[in-house]
Amino acid sequence: MSLSIKELYYTKDKSINNVNLADGNYVVNRGDGWILSRQNQNLGGNISNNGCTAIVGDLRIRETATPYYYPTASFNEEYIKNNVQNVFANFTEASEIPIGFEFSKTAPSNKSLYMYLQYTYIRYEIIKVLQNTVTERAVLYVPSLGYVKSIEFNSEEQIDKNFYFTSQDKCILNEKFIYKKIDDTITVKESKNSNNNINFNTSQTILPYPNGLYVINKGDGYMRTNDKDLIGTLLIESSTSGSIIQPRLRNTTRPLFNTSNPTIFSQEYTEARLNDAFNIQLFNTSTTLFKFVEEAPTNKNISMKVYNTYEKYELINYQNGNIDDKAEYYLPSLGKCEVSDAPSPQAPVVETPVDQDGFIQTGPNENIIVGVINPSENIEEISTPIPDDYTYNIPTSIQNNACYVLFKVNTTGVYKITTKNNLPPLIIYEAIGSSNRNMNSNNLSNDNIKAIKYITGLNRSDAKSYLIVSLFKDKNYYIRIPQISSSTTSQLIFKRELGNISDLADSTVNILDNLNTSGTHYYTRQSPDVGNYISYQLTIPGDFNNIASSIFSFRTRNNQGIGTLYRLTESINGYNLITINNYSDLLNNVEPISLLNGATYIFRVKVTELNNYNIIFDAYRNS
């Protein structure tokens, strides 16, 4: 049953009536800590004898979290509710979440203690301003928490309880006046969900990863601006302890969701990808609890504000250095407590415009990036662990679409993985969480893990390359094969390397095959992350006679790097590397070096600066 009070409430009280605002209607937050007159807000008192500790408190539930409306002729209850919830807080949703609070205090050794408990409220107003004067005001009180007044007394002493029975509403904390002008051309409606479309800037931090879907954990402790997530404020008097406790029950909290493309990145699709990446417990599956306890010192009062918080996740579609689509998912977390000296109720009230809608992060900053397999792409399995030398024929039935091949190796070691004619290029990932989970007669145990960690590989379909990677027999791996023509017979070729070419792990080796002319040759490839490697294999044009040579120089552009030039040789144990030269500064390097015609070299680059999505490698051949 609604307990809303509908009565005209004009400017009869001692309210702020002169404002420095333009003509129009405004929604205003007047602050927390309001005690109401003429309402049954007194919850009762508690008496403790000398030396005893008393505890008083209350559990605010939906049935007791009743807002009080004071509409006017122009501003009815619906108008008040919609505008307040649009700007400041969804108090209808907040009332679904139970919240408890309590106070405790010990009586002195020579006196008894009387503690009297009251509800407190957050006050909102809708005002009409004309010529800097408030000509009409509607008021809404939304339940906050409570306040306890402690009085020490001697036996048979009369207690002055006038404090509790006030003739007008009053704020025991500092009043506020946070305002926003109401645009009457916009019809404000209460949102029944938190889905919003967002625009975003694609010029964000470059990710050193291939194209695909990524889920990013951006950390915990997010709160909405304008105190939209405020649970309530306790005024705790000196020598008193106060606490706020919230049991977070199933289905009483809802995520906040924004998307740039509701057709592709819907909330349901985003939640499925978050579950793929982090196996998170979504909002309707968990029951949690948090509690904050604070004690005021003997010489001053304090206030304790408690907020609901969120953990932020992002789902992005990353393509060629840009974010094509993005969704933001704010998962209800627990809470945050802010403690400060109690403000003076006599402090001046300052007119303050609302902050821009958004989020602030108060918790630890995170940027944990996990790739997820696009559900539109096929997954094939090599069910038996691959031996040291193995060839896998890619089924023709899947060659018209990109696909993943799930596998594990029989022996831990460094492997060269390539395709027939070194095309198309490959990308290899580790299946996150696949290590030491289970054993199935040494066969592949598919735990249906869709979370992947990028190791190395390239996006470009025209980039001849192969992979040198360290693989462990207790882990599962995915190789992504880009779309290839069904008329092309393609194979995955695995070989465990015993030579020191293993020094190149974990990197992609790009094959350069157009060095027949003199001049500058650019090779733009996706840049790995800082501290990781990318390699280039080149065979010097001409016949090998161990005498004739050509002059080259090697450099990077945009990205700083450290380089090592190797001569590649082959022996009975496999491929070996002979170090020819080391480069400590590759950015715009012009140092020449003489290389044997007909010989094969590998130039390995360690990225030390990520300035561009691509690394530009320049092999310059002198005439």
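Positions of Cβ are set from backbone N, Cα and C atoms, glycine also.
Keep in mind the model shows the original residues, not the substituted ones.
A simple way to gauge crowding: the CB of R460 (mutagenesis position) has 18 other CB atoms within 10 angstroms, across all the protein chains here. Here Swiss-Prot describes R460 to A as a published mutagenesis experiment; the accompanying note says: About 25% mucin binding.
The DSSP secondary structure for R604 (mutagenesis position) is strand. Note: R604 (mutagenesis position) has non-local neighbours L504, S507, Y533, I534, S535, G563, T564, L565, Y566, i.e. same-chain residues 6+ apart with C-beta under 8 A of its own C-beta. Quoted from Swiss-Prot, the note on mutagenesis experiment R604 to A is: About 80% mucin binding.
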